[in-house]
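Heads up: the structure comes next, in structure tokens.
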Amino acid sequence: MAQQKKTIAVVNATGRQAASLIRVAAAVGHHVRAQVHSLKGLIAEELQAIPNVTLFQGPLLNNVPLMDTLFEGAHLAFINTTSQAGDEIAIGKDLADAAKRAGTIQHYIYSSMPDHSLYGPWPAVPMWAPKFTVENYVRQLGLPSTFVYAGIYNNNFTSLPYPLFQMELMPDGTFEWHAPFDPDIPLPWLDAEHDVGPALLQIFKDGPQKWNGHRIALTFETLSPVQVCAAFSRALNRRVTYVQVPKVEIKVNIPVGYREQLEAIEVVFGEHKAPYFPLPEFSRPAAGSPKGLGPANGKGAGAGMMQGPGGVISQRVTDEARKLWSGWRDMEEYAREVFPIEEEANGLDWML
């Protein structure tokens with residue numbers, strides 16, 4: 001029997017996570033009701049042309065009527081809010097209330113992030129901690145819910161002068177990445193456009209009977225900065241070097257909130273070398289652990305389990321995502337197949 005097609009409510013539809021889900025969900029016949037802040041721009045125009053997708057334009061802050069409309073007749077919801085839209089805690093709580101009020105939502109997936117201050121002697125990362133507050137609110141409401149934690153987007157890399165993930169093109173044709181991350185500590189990575197949608201669709205297919213209340217790390221690969229640069233070097237056939245720096249260099253105007261985010265990253269990951277995901281269920285052995293339990297390194301890496309703080313049995317951080325979606329794209333493939341195309345679209349010509 002064919003699976004019943006359902007209606008999915010989505011916010012921030014032009015964002016990488018939401019757009020990835022919309023593309024694959026609509027392609028297999030689901031209907032999507034999606035909020036956008038503007039109908040202008042390449043992604044918004046793309047979404048308008050996709051069958052089975054209905055867009056609702058408007059802000060989320062203090063806009064309960066739009067939220068009620070968005071959830072009308074929806075069976076499923078994927079919610080990824082951003083600080084740029086306004087008070088993220090207020091928006092997140094209002095969305096959860098609206099979903100609960102609709103009475104039709106069978107599974108609510110919320111894109112969360114950790115509050116580091118709750119798990120160790122570290123400050124909170126300001127653009128992440130509000131998401132964790134909203135996660136706890138959703139849990140209290142009793143919505144059938146799952147919480148996904150996205151790794152660092154591969155797609156963040158650019159040779160444009162944006163902070164933290166600039167692959168700077170040097171005069172000799174090589175690239176350098178300057179960031180505060182420890183060069184040898186693995187970080188979680190995700191090709192958001194390619195892999196978020198299929199993974200979320202599988203979570204919805206499995207349903208809350210499998211995933212209710214569960215946290216899932218949406219990361220398919222853990223690589224240290226040195227390993228990332230090695231993957232780029234192999235893909236581009238150019239030397240790519242990582243340089244650890246204590247401070248993120250700011251070359252363009254950025255909002256105050258993002259500047260504060262970068263300052264927290266310098267402290268949490270640069271000075272303190274804190275884990276990216278400090279939650280016990282995402283604990284994983286550090287580099288140098290016994291074979292099979294160390295950081296993932298490429299698609300053939302083995303997997304292991306360990307007991308983390310509080311007795312929580314922790315899967316290797318990539319395991320659940322890889323089981324949800326086996327067609328994931330690794331960093332080397334991204335750097336070879338996608339990075340040059342994105343660069344050319346941004347008006348750059350180093351690859352020609």
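The backbone N, Cα and C atoms fix where each Cβ goes, glycine too.
At each noted site, the model still has the original residue.
As written in Swiss-Prot, here are the features:
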BINDING   ASN12, ALA13, THR14, GLY15, ARG16, GLN17, HIS37, ASN80, LYS131, TYR153, ASN154, ASN155, ASN156  NADP(+) binding site
BINDING   ARG16, GLN17, ASN80, THR81, THR82, LYS131, TYR153, ASN154, ASN155, ASN156  NAD(+) binding site
MUTAGEN   ASN12 to Gly  13-fold increase in the Kd for NAD; 2-fold increase in the Kd for NADP and 2-fold increase in the Kd for areA; when associated with G-18
MUTAGEN   THR14 to Val  4-fold increase in the Kd for NAD; 7-fold increase in the Kd for NADP and no change in the Kd for areA
MUTAGEN   ALA18 to Gly  13-fold increase in the Kd for NAD; 2-fold increase in the Kd for NADP and 2-fold increase in the Kd for areA; when associated with G-12
MUTAGEN   HIS37 to Trp  4-fold decrease in the Kd for NAD; 24% increase in the Kd for NADP and no change in the Kd for areA
MUTAGEN   GLU193 to Gln  No changes in the Kd for NAD and NADP and almost complete loss of affinity for areA; when associated with N-195
MUTAGEN   ASP195 to Asn  No changes in the Kd for NAD and NADP and almost complete loss of affinity for areA; when associated with Q-193
MUTAGEN   GLN202 to Glu  No changes in the Kd for NAD and NADP and 2-fold increase in the Kd for areA; when associated with Y-204
MUTAGEN   PHE204 to Tyr  No changes in the Kd for NAD and NADP and 2-fold increase in the Kd for areA; when associated with E-202
MUTAGEN   GLU263 to Gln  No changes in the Kd for NAD; NADP and areA; when associated with Q-266
MUTAGEN   GLU266 to Gln  No changes in the Kd for NAD; NADP and areA; when associated with Q-263
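With the fewest other Cβ atoms inside 10 Å of its Cβ, the least crowded of the recorded positions ASN12, ASN80, ASN154, ASN155 in this structure is ASN155.
With a cut-off of 8 Å between CB atoms and residues at least 6 apart in sequence, the same chain places LEU324, TRP325 near GLN202 (mutagenesis position), listed in sequence order. Cα separation, ASP195 (mutagenesis position) to ASN155 (NAD(+) binding site), rounded: 12 Å. Maximum C-alpha to C-alpha distance over the listed NAD(+)-binding residues ARG16, GLN17, ASN80, THR81, THR82, LYS131, TYR153, ASN154, ASN155, ASN156 is 21 Å. On the backbone, the CA of ASN12 (mutagenesis position) and the CA of LYS131 (NADP(+) binding site) stand 15 Å apart.
Of the recorded residues, GLU193 (mutagenesis position) and GLU266 (mutagenesis position) place their C-alpha atoms 27 Å from one another. GLU263 (mutagenesis position) counts 15 other C-beta atoms within 10 Å of its own C-beta, drawing on all protein chains shown.
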